[in-house]
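One structure below.
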Amino acid sequence: MWQINEVVLFDNDPYRILAIEDGQVVWMQISADKGVPQARAELLLMQYLDEGRLVRTDDPYVHLDLEEPSVDSVSFQKREEDYRKILPIINSKDRFDPKVRSELVEHVVQEHKVTKATVYKLLRRYWQRGQTPNALIPDYKNSGAPGERRSATGTAKIGRAREYGKGEGTKVTPEIERLFRLTIEKHLLNQKGTKTTVAYRRFVDLFAQYFPRIPQEDYPTLRQFRYFYDREYPKAQRLKSRVKAGVYKKDVRPLSSTATSQALGPGSRYEIDATIADIYLVDHHDRQKIIGRPTLYIVIDVFSRMITGFYIGFENPSYVVAMQAFVNACSDKTAICAQHDIEISSSDWPCVGLPDVLLADRGELMSHQVEALVSSFNVRVESAPPRRGDAKGIVESTFRTLQAEFKSFAPGIVEGSRIKSHGETDYRLDASLSVFEFTQIILRTILFRNNHLVMDKYDRDADFPTDLPSIPVQLWQWGMQHRTGSLRAVEQEQLRVALLPRRKVSISSFGVNLWGLYYSGSEILREGWLQRSTDIARPQHLEAAYDPVLVDTIYLFPQVGSRVFWRCNLTERSRQFKGLSFWEVWDIQAQEKHNKANAKQDELTKRRELEAFIQQTIQKANKLTPSTTEPKSTRIKQIKTNKKEAVTSERKKRAEHLKPSSSGDEAKVIPFNAVEADDQEDYSLPTYVPELFQDPPEKDES
């Protein structure tokens, strides 16, 4: 029922149970400055408990169990000395018998040369505070009112007197503290990075306005200013106030968890991010031509740290390129490795399928097409807060480790500032790798990292077997077998088209119009949408997906709200753009519009000249036309005769021009093939080319 050292409240006074002997409970009031242990019948305590006068409570000295003073400290020596004094008493089985205890106390007094009051004080301290050696630890930590402000009385400055310089200084009063606080909160607790010395000078300016009669040598010192700053403003508050909120959250705030703990297994969460690689590349065909720094996209699995997909190219980071890397992450990588002369098996890079969650930057997800991942493929998309690289800390750190593998060897590596010292060469001129070779290096690095890198700082879960090394591919394989394998199969082309950007298109007899380019396909011909008839009802408000990298093919969605698409190819009408990207097409169209606008200005000028000439000619003709009294009907009847005479006159003039200018024998024309006259070709009528009027052959495209 009762336990030794248990603390109870009796009539709201705390008591500690010291011993339980023969139905008697020995206890002692904790808060009393005097007194000795008392015995109470156990049944009486039960009665008090029933009456509600006795209740259990927490031990106010439980913290002493955790105290561990150092061996060379005064507290340790004091505890050991006091414990040795009372040890004969507390070890006696009759220690609670007043008569026996009195004799033992007398013996201690004689042996250690101390007073009875001291011995009883130590015993009382020992019993009240838990009956352990730590109960005798002195409360030095409470000395001096720690944590409490102490204000100096009087007008004299406290502390040692000034040894150097004039003046005696001044005491920091509440008014001076107010000026300290105003200066600190205005100049130090902000993101400007003001130094303490600069802020102190601003305080001096303010102090001089409030106390103009005090000489400068008696102004509060920089040391007093710093002391107040350190005392009143904790370091955590100062740090949080002096950095931007985004920087604090990203680089300073305490971390409460890890990304791995939030991932249930492989495919549970992917992170995607891009960086501009720290290397300059050259053109593959003309190595004298320096192209620039490539864009590197990485998709990584949080649980296993497997790099599941990538993109390397010169496109700027965008939604289109991010989705290209994501499609690569969901697809088999053996083909793309083979394109770069690297042979692998599917087990070397087993990351194929859709994840549960994709975490990316907000800018990379600013497209309505990302909704297709959510609605069509059930991939939850999360966006990281702006300027919060720590939200994608795993993929961010992967960029650093990936590039560290080749930075010490590769030429053209970005090195510090572009400002060159005397005699230093520009690192950009050292570039010699092409994008193909750089991709080979990155692929080899990814394969090494996925299959052989031992991650020393990987935070493992409790159920990981001890013989499982922290290597990404082995963590992936173990997670697929023993954890929730979240990857889901998907058809690569269907995923790629669903994630491409879309735009509304119009349909005419020329084909599907997208940005002035015309497309057609076998399904469109079969539907008869290109027939040149007003009776043809062509659908409106359709959308088409396009890959900005190549204009040759688009994907028309014939039904609103459906993922079914028709592949449409560029028609001959738009053949000038074949093989180009949409960015190149837009540049060409912009240049054509510019040239057209200039040509329109020339056309306007020449048209005005033409119209002026026509008007002048008409005016001249009107002046030359005499007035006549001949009836109108007669003049109209003469039109036929007049036209006949004009034709005759025209023929005579033409005949004059056809007469030979010199006499002589007529030349004989001999054909090269000496064909008969009847076999010669007749050019009196145009040549008929059947291909001009034939329909293009239908292609079975899907």
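Numbers here mean position along the shown chain, with the first residue as 1.
Cβ coordinates come from backbone N, Cα and C, glycine included.
Original residues only.
Swiss-Prot lists 262-480 with the feature domain 'Integrase catalytic'.
What Swiss-Prot notes for the published mutagenesis of Leu43 to Trp is this: Binds dsDNA less well, 80% reduction in transposition efficiency. In the three-state DSSP reading, Leu43 (mutagenesis position) counts as helix.
Listed in Swiss-Prot as a mutagenesis experiment, Lys116 to Ala is described as follows: Nearly wild-type DNA-binding, 50% transposition efficiency. Non-local contacts of Lys116 (mutagenesis position) by the CB criterion (under 8 A, 6+ apart in sequence, same chain) comprise Val105, Glu106, Val109.
According to Swiss-Prot, the mutagenesis experiment Pro133 to Trp carries the annotation: Binds dsDNA less well, 50% reduction in transposition efficiency. Within 10 Å of the C-beta of Pro133 (mutagenesis position) there are 15 other C-beta atoms, taking all protein chains into account.
Under mutagenesis, Swiss-Prot gives Lys157 to Ala with this note: Nearly wild-type DNA-binding, only 10% transposition efficiency. In this structure, Lys157 (mutagenesis position) belongs to neither helix nor strand by DSSP; it is coil. The C-beta environment of Lys157 (mutagenesis position), restricted to residues of the same chain at least 6 apart in sequence and closer than 8 Å, consists of Glu168, Gly169, Thr170, Lys171.
The Cβ neighbour count for Arg160 (mutagenesis position), using a 10 Å radius and every protein chain shown, is 6. Under its mutagenesis entries, Swiss-Prot includes Arg160 to Ala with the note: Nearly wild-type DNA-binding, only 25% transposition efficiency.
Taking the Cβ of Arg223 (mutagenesis position) as reference, no residue of its chain lies under 8 Å away while being at least six apart in sequence. Here the residue is the original one, while Swiss-Prot reports the published mutagenesis Arg223 to Ala with the comment Reduced DNA-binding, loss of transposition.
Under its mutagenesis annotations, Swiss-Prot gives Asp273 to Asn the following note: Prevents DNA strand breakage and joining reactions.
Less than 8 angstroms from the CB of Asp278 (mutagenesis position) sit Arg293, Gln403, Lys407, Ile413, Val414, each of them six or more residues away in the same chain. For the mutagenesis experiment Asp278 to Asn, the note given by Swiss-Prot reads: No effect on recombination.
What Swiss-Prot says about the mutagenesis result for Asp283 to Asn is this: No effect on recombination. Asp283 (mutagenesis position): 12 other CB atoms within 10 A of its CB, across all protein chains.
Within the same chain, the residues at least 6 positions away from Asp301 (mutagenesis position) whose Cβ sits under 8 Å from its Cβ are Ala263, Pro266, Gly267, Arg269, Tyr270, Thr308, Cys351, Pro355, Pro472, Trp476, listed in sequence order. Quoting Swiss-Prot on the mutagenesis of Asp301 to Ala: Prevents DNA strand breakage and joining reactions.
Under the three-state DSSP scheme, Ser304 (mutagenesis position) falls in the coil class. Same-chain residues at least 6 positions away in sequence with a Cβ under 8 Å from that of Ser304 (mutagenesis position) are, in sequence order, Pro266, Pro472, Val473, Leu475, Trp476, Gly479. In Swiss-Prot, the entry for mutagenesis Ser304 to Ala states: No effect on recombination. The structure shown retains the original residue.
Mutagenesis annotation in Swiss-Prot: Glu364 to Ala, described as DNA strand single-end joining; the structure shown retains the original residue.
Counting every protein chain shown, the number of other Cβ atoms lying within 10 Å of the Cβ of Leu525 (mutagenesis position) is 17. Leu525 (mutagenesis position) falls within a helix when secondary structure is assigned with DSSP. Under its mutagenesis annotations, Swiss-Prot gives Leu525 to Trp the following note: Binds dsDNA less well, 75% reduction in transposition efficiency.
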Where Asp273 (mutagenesis position) falls in three-state DSSP terms: strand
Minimum Cα separation from Asp273 (mutagenesis position), reported as the residue among mutagenesis positions Leu43, Pro133, Asp283, Leu525 that achieves it: Asp283
Distance from Asp283 (mutagenesis position) back to Arg160 (mutagenesis position), taken between C-alpha atoms, in Å: 75
Predicted model, mean pLDDT over the domain 'Integrase catalytic' (262-480): 85
Integer Å distance between the CA atoms belonging to Pro133 (mutagenesis position) and Asp283 (mutagenesis position): 80
Lowest local Cβ density among Leu43, Asp273, which the record lists as mutagenesis positions, within 10 Å: Leu43
Distance, Pro133 (mutagenesis position) to Leu43 (mutagenesis position) (CA atoms, angstrom): 31
